[in-house]
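Database features (Swiss-Prot):
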- K481 to A: No ATPase activity (MUTAGEN)
- E499 to A: Loss of RPA1-binding, leading to impaired recruitment to sites of double-strand breaks; when associated with A-506 and A-510 (MUTAGEN)
- D506 to A: Loss of RPA1-binding, leading to impaired recruitment to sites of double-strand breaks; when associated with A-499 and A-510 (MUTAGEN)
- D510 to A: Loss of RPA1-binding, leading to impaired recruitment to sites of double-strand breaks; when associated with A-499 and A-506 (MUTAGEN)
- E591 to Q: No ATPase activity (MUTAGEN)
- S967 to A: Impaired phosphorylation, inducing accumulation in the nucleus (MUTAGEN)
- S967 to D: Phosphomimetic mutant; leads to higher localization to the cytoplasm (MUTAGEN)
- S984 to A: Does not affect subcellular location (MUTAGEN)
- S1005 to A: Does not affect subcellular location (MUTAGEN)
- S1021 to A: Does not affect subcellular location (MUTAGEN)
Amino acid sequence: MARSSPYLRQLQGPLLPPRDLVEEDDDYLNDDVEEDEESVFIDAEELCSGGVKAGSLPGCLRVSICDENTQETCKVFGRFPITGAWWRVKVQVKPVVGSRSYQYQVQGFPSYFLQSDMSPPNQKHICALFLKECEVSSDDVNKFLTWVKEVSNYKNLNFENLRETLRTFHKETGRKDQKQPTQNGQEELFLDNEMSLPLENTIPFRNVMTALQFPKIMEFLPVLLPRHFKWIIGSGSKEMLKEIEEILGTHPWKLGFSKITYREWKLLRCEASWIAFCQCESLLQLMTDLEKNALIMYSRLKQICREDGHTYVEVNDLTLTLSNHMSFHAASESLKFLKDIGVVTYEKSCVFPYDLYHAERAIAFSICDLMKKPPWHLCVDVEKVLASIHTTKPENSSDDALNESKPDEVRLENPVDVVDTQDNGDHIWTNGENEINAEISEVQLDQDQVEVPLDRDQVAALEMICSNPVTVISGKGGCGKTTIVSRLFKHIEQLEEREVKKACEDFEQDQNASEEWITFTEQSQLEADKAIEVLLTAPTGKAAGLLRQKTGLHAYTLCQVNYSFYSWTQTMMTTNKPWKFSSVRVLVVDEGSLVSVGIFKSVLNLLCEHSKLSKLIILGDIRQLPSIEPGNLLKDLFETLKSRNCAIELKTNHRAESQLIVDNATRISRRQFPKFDAELNISDNPTLPISIQDKTFIFVRLPEEDASSQSSKTNHHSCLYSAVKTLLQENNLQNAKTSQFIAFRRQDCDLINDCCCKHYTGHLTKDHQSRLVFGIGDKICCTRNAYLSDLLPENISGSQQNNDLDASSEDFSGTLPDFAKNKRDFESNVRLCNGEIFFITNDVTDVTFGKRRSLTINNMAGLEVTVDFKKLMKYCRIKHAWARTIHTFQGSEEQTVVYVVGKAGRQHWQHVYTAVTRGRCRVYVIAEESQLRNAIMKNSFPRKTRLKHFLQSKLSSSGAPPADFPSPRKSSGDSGGPSTPSASPLPVVTDHAMTNDVTWSEASSPDERTLTFAERWQLSSPDGVDTDDDLPKSRASKRTCGVNDDESPSKIFMVGESPQVSSRLQNLRLNNLIPRQLFKPTDNQET
């Protein structure tokens, strides 16, 4: 990789576009290019409000700049939103050593100045280039330039009179072409004033005209608002441009706050950073000290929340950190200024960024409203549900593993239902308990199988789900969180299918059955497209894929749910179809520790307002690293709800092969050194002992190093490379498809990938120009989400792609047109997700129509597709993936995991805990013992959040009682265990039956829970991009939370709620009870 010098230089002069466009195409292979982070999360309601979402950063180009001060022509590599020889730019650059294609790399973004006089004496050449860029034919360009030379002089030609000159040229040449002169003077006047030339609609022409009218926009907006700049100058109205130009000359500080930019121009998450303002000295001179201090304080507040994960900062701490920039009085005034413009919120000497404050409050309000709704009990025998798990194939068996990217949703053919008093009275979930239990009693263990003792924690967890509107389940990998939840809803699905089928068969046998009766098969076919009622979600694409694979049900990312609502609002007027998730009654969120409060707030609010949501289930591990974004959602909800019997921890490991891994994870959470069942010392000539072949938790000990030694870093890399090379000879690491290296630092990942690439494929990860190299056999991962339809080669044949999709073709049914439609839907709906791992199985370069390279990639879960290599790099930004950082691999798991500790540095026990729990069967830890001990002993940095406080306050004020369980009854064989409903043939009146005439809209209070969009405006994400895990201020290094208790949370003691104090008595209405009936009575029957 090219080494860069910290010395910065300012270049100013004409911008010359790249000459060699073919060579430019390879720039996407450079690994040292500044990463373009995906746009920040945007709330669906913000998008629906008509706001303009930020675009991506401009692409990187190689250009030449002729410096006006030294007359030197410098080759520069960086992000230039517009190019052309008629522009002058001013930009900060740093020298780059080791690159043959460019001398300097841009720091930040350029300012643009139009050469309105076309830079004499080059007017002719610049004008020709400009007209060519404006899609004017070469003949017309030559005719125009000849005419200019005859009529006037090139010296008089400039951009200010170019439009009029072109109009005059077209008018005069038009007269010559006409046989008869214009007969009406008014017609001539019309031609002079109203004639619109075709080139006036081209982007280069509009940019030039904008620069003439609004020079400040061209100078400052590319630096201040690089993601919005091109949209503003290309699509923004003249009024908007005029207002922004005026603000840049009077109150530029307003561009530093997204709330103001949204209010004025509907720009979403659009605000300039303080660092960007510092590059515009003339703008700083227009600001008062108060305005500058407010921008500094706002920037510091966002930085603290981003790096430490806080959702608020105490006033004293904030002012203290700014003591070197402003006095205490100035800080107080700045804070008041920020509060007055609505950017921050005060509460008890705490300062919140408004978006985080609103997110935590909105979550608390939504959860409280769910808990106040009339209770909905799933009347199932949870012990028999759990017992049925042991009589079926394991969820993770190869036979049951589903394609993570199948297009067709694996829906319930007769989806589960809940109490809906308006139109769903006959569904099985709303029937009396006697009907449910009668069917459940049919589920029995096979006689030749030994009954497995049930996990009482799992029993209690399922009872919570059946009884409570909100349930939080925490536990380590292998405790069965996902298994029991998916099994519960599959069980209910089977019961409903069985009852519907039996009822249909009985009715068909009736002699009086109508000829119009639809058979069970036909009915099932009609209901195949029934709406989703149990929605499984995860925070990342990879986690959603694993959830889909484990459960056999379709799973979505939270962002997909959010954006699907926006997409629906754009088409609902024409399609007249309901929102895809409008029938959701149960929301399951897996990997809850990774969920940010902003995304969760948005999705929960959408489902509460626009679906029939009645149950929320959150799964995760409270000891894992929290979200990389501010907040600590899972831990806050768990600690708040456990006292109300709505949260529980599963403590028993159900993977026999991973017991030692689970035990060591517990030790690590208690800051104790783990117990290894094998050790391997790395020396000059390490050999792999046979004794570790059947071990589970292996310590690969690196030699201790002297930190003061100059060769310490070199020795560490040498020892690490030797350790990795040695382990690659081990049987469990022979297959890269079932093993994964994990490291904390990205530089360690690079070294491991180099070693693995050479071992598995025989080539290096980079060439002599530090460009990434990919080939057959490479293990790669996507670092961005992208749809398959955006990645397909332009000239791919239908038959070829159909063959690639054979693994999923069983989901395509019907006629050939139906198949074609399904195929298009497949390509449009399938996403390659951030974090998803693929293997390259084929690499073809087609030179027929230019150099086009295609890769065939396989995710080893049923999806194999051929994609365009350049598109794959552009949209997915693929990287080698034999080694991943712990933060990017969190939410995934593998059979064998190798964790490289490296230097302890900022690592603490949660990093080690999260890493080792990624392994299902075997874990290797490569580390110096002292560094491993330091990391385990280091406490995590507690996050300051207010979700717990908001939720406790809201629940207390609303009088929501602790959860209780229906029909309490001690189960056989465990007098002290959790209760389960009895399988009684007699009907049992349950709470949901008593509230049959209470609609959900009456039970909730949306006006109390939700604010208007204007009131809950969210700010932009923190400024700056930090993508390297080993940087001092990496966001990932601060992903901590305050799990300080060494022991696991105590088991929940379930106590039945006293009817005397139950607020649910207010909802009991005995006067409207209606007996449950499968079919409506005829006129002569009693009602």
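Each residue, glycine too, has its Cβ placed from N, Cα and C.
A map of Swiss-Prot features onto the structure.
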| residue | record | contacts (Cβ under 8 Å, 6+ apart) |
| --- | --- | --- |
| K481 | mutagenesis position | A461, I473, S474, G475, D590, L619, G620, L650 |
| D506 | mutagenesis position | none |
| E591 | mutagenesis position | A538, P539, T540, A543, L619, G620, Q890, G891 |
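Using a 10 Å radius centred on the Cβ of E499 (mutagenesis position) and all shown protein chains, the other Cβ atoms total 19.
Under DSSP, E591 (mutagenesis position) is assigned to coil, being neither helix nor strand in the three-state scheme. DSSP classifies E499 (mutagenesis position) as helix under the three-state reduction.
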